[in-house]
Amino acid sequence: MSKKLASPLSFLPLYNLLSAVGWSYLLYLVISLYPKVGQPAFFYQTKNVATLVQCGAIIEIINSFLGVVRSPLLTTVAQVSSRLLVVLGIFQLLPNTSGVQSVVYISLLLAWSITEIVRYLYYFFMLVFKNGAPKILILLRYNLFWILYPTGVASELRIIYCALNAAESQYSLLYKRILIAAMLAYIPGFPMLFLHMVAQRKKVMKSLRSSFGKKLI
């Protein structure tokens, strides 16, 4: 039974495509603007764009809650909220901390943007095209995470850690403790997500090898 294809202009494919465009723009800024202005000027010129693009992921929580997608709600909330904490809780509320003004901000944007460009384009192709995503996109989706996931998480943790003292002095001890609790949540959260991707990769690579073998016969 063939899968039901969606129109490119229907909500879910369009959301994925626009999200890919948004992250592509951020990657373009890293490549084109950062070498010209450096840090911390680059952070101040791009933090609002990064916040806006990342906040678009709130729609993923809504989609999961309504059953529009099959992603588990708790997993989606955990993934999105950790990033929202960074863009809203640090970029917007604590913009003068050392983490976001350093090269760590660049490594964060590179890890986030490349990951999301590939992910959203993968979803778009899977929804719209009969043959699904191009093989190169599948390979990128299930191999880049080896480098990009640890890089992104390490960058997030560094940015949060550098904001701890400012969180207490500018807001309250409670806010500092919230940030610490968020950091501790990465201990079970990251291995769980990473191992899930490893398991998914194993299935996908096996399927690709099987498909490639059939074409040779």
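Keep in mind that glycine also has a Cβ here, set from the backbone N, Cα and C atoms.
Annotated features in Swiss-Prot:
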ACT_SITE  Tyr149  active site
ACT_SITE  Glu156  active site
MUTAGEN   Glu60 to Ala  Digitonin sensitive, reduces structural integrity of the protein. Affects the substrate specificity
MUTAGEN   Gln79 to Ala  Digitonin sensitive, reduces structural integrity of the protein
MUTAGEN   Arg83 to Ala  Greatly inhibits the fatty acid elongation cycle. Displays normal KM but reduced Vmax values
MUTAGEN   Glu116 to Ala  Exhibits a moderate fatty acid elongation defect
MUTAGEN   Arg119 to Ala  Exhibits a moderate fatty acid elongation defect
MUTAGEN   Arg141 to Ala  Digitonin sensitive, reduces structural integrity of the protein. Greatly inhibits the fatty acid elongation cycle. Displays a higher KM and lower Vmax values
MUTAGEN   Tyr149 to Ala  No catalytic activity
MUTAGEN   Gly152 to Ala  Greatly inhibits the fatty acid elongation cycle. Displays normal KM but reduced Vmax values
MUTAGEN   Glu156 to Ala  No catalytic activity
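The Cβ of Gln79 (mutagenesis position) lies under 8 Å from the Cβ of Leu193, each of these being in the same chain and 6 or more residues away along the sequence. Comparing CA positions across the mutagenesis positions Glu60, Arg83, Arg119, Arg141, the one lying closest to Gly152 (mutagenesis position) turns out to be Arg83. Glu156 (mutagenesis position) sits 8 Å from Arg83 (mutagenesis position), taking the C-alpha atoms as the reference points. Cα-Cα distance from Glu60 (mutagenesis position) to Arg83 (mutagenesis position): 13 Å (rounded to the nearest whole number).
Note: the Cα of Glu116 (mutagenesis position) and the Cα of Tyr149 (mutagenesis position) are spaced 11 Å from each other. Within 10 Å of Arg141 (mutagenesis position), counting C-alpha to C-alpha distances, fall the following of the mutagenesis positions Arg83, Arg119, Tyr149: Arg119. Take the mutagenesis positions Glu60, Glu116: by the count of other Cβ atoms within 10 Å of each Cβ, the lowest one is Glu60. For Arg83 (mutagenesis position), applying a Cβ distance below 8 Å and a minimum sequence separation of six or more within one chain yields Gln54, Ala57, Trp112, Glu156. Tyr149 (mutagenesis position) sits 13 Å from Arg119 (mutagenesis position), taking the CA atoms of both as reference points. Counting only residues at least six positions away in the same chain, the Cβ atoms of Arg141 sit under 8 Å from the Cβ of Arg119 (mutagenesis position). Take the CB of Arg141 (mutagenesis position) and look out to 10 A: across all protein chains shown you find 20 other CB atoms.
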